[in-house]
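I have placed the structure first, in the form of structure tokens, so that the comments after it can refer back to it.
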Amino acid sequence: MRPFRTLVKVLQKIESSPLTKVFMAFIIVVLIGSYLEFLTQRNVKYSEIKNYFTAIWFTMETVTTVGYGDVVPVSNLGRVVAMLIMVSGIGLLGTLTATISAYLFQIRIERRGKLEKRLKNHTIICNWNAYTRNIIEGNRDEEAAPIVILSENTDNSEKYQNVFFVKGDCTSEDDLKNAAIEDAARVVIMSDIENNAIPEDLLDAKTLLSIFTVRKLNNAVEIIAEVRDEKNKKHAVSAGATEVLSVGELSSRLISRSISNPGLTDFILKSLSETEDFKIFSIEACGILPGMTVKDAASNLAEVCVIISVISKGKIEYPPDRSYKIGAGDYVVFLAKNKKEVEEAIKG
């Protein structure tokens, strides 16, 4: 009984499909039109439509606008039937073509709901807004970790190398699982400012809910979140975020410092740009660094970078004490032309 029920469900799904309905209508027009043409032409003198197959051949020539002209109706009644076939058949064929295109497009959209291949240690960026594109552009290194964009709005996004798009909502556990949240190394939660369905004063609420959901599914993943209101930063940390950024706070502080420090804004922006010769990087202490003082590390790495800070257990050492011993798990912040050169130098 179970196979029979499954077959019934499949047939019901096929029957309810718009593509099936249009296709069946097209077949009916072809079969009925061919039969009427056959009836009107089989006894007409000089007519070449003497059997049903030839009538079908003529009908298909007509609806597909091929028009070989090898078979044509002779009588006036046959020509009237041919005109009806032209009007109904050609219209249905156009509708069928459009329906097939829409069906294939829908399949492509549905496939975006899941990754086509399994990823590990990737970065998931939740929500698409004006800043998301800049994040992708800044992480287009060939050896960079794969990026998965999880958003309801991905239709207008471009294709990038090593970037995958999953259509969904970052507050949904199922959608996060489709983006392989269990194996992700980090999650970046952008404010969903382009979602017109969410009032501006509730954007941070969605961000907090997203943090809760992500942390529930992966307790070890690094979560970087953006909030609109600086007051919600502590709530985001309580929800499980590793780092919390407020665009408004960054902008206001940068402008404030630039008033009495000419050139500071230009320096900071250039150090964060992908097009400049020097950039700010951070790297977890490994290789020769653990156990080494900041002074010795700066001396060993002088040819490839300038150490500007050390972050230990969330505490920022700036400027770092020259006698401070770098520990395992610390992060070293530096200025350099190329991060790979620093990584190679650290290996020893």
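Each residue, glycine too, has its Cβ placed from N, Cα and C.
Here Swiss-Prot flags 120-246 as domain 'RCK N-terminal', drawing on sequence analysis. What Swiss-Prot lists as domain 'RCK C-terminal' is 266-348. Annotation of the mutagenesis experiment ARG111 to Asn in Swiss-Prot: Reduces levels of the soluble RCK domain. The annotation that Swiss-Prot gives for the mutagenesis experiment LYS114 to Asn reads: Does not affect levels of the soluble RCK domain. In Swiss-Prot, a mutagenesis experiment is listed as LEU115 to Asn, annotated with the note Abolishes expression of the soluble RCK domain. Mutagenesis annotation in Swiss-Prot: LYS117 to Asn, described as Does not affect levels of the soluble RCK domain; the structure shown retains the original residue.
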Summary of DSSP states over the domain 'RCK C-terminal' (266-348), given as helix, strand and coil counts: 23 helix, 25 strand, 35 coil
Averaged pLDDT, computed only over the residues in the domain 'RCK N-terminal' (120-246): 86
Counts by DSSP class (helix H/G/I, strand E/B, coil) across the domain 'RCK N-terminal' (120-246): 43 helix, 28 strand, 56 coil
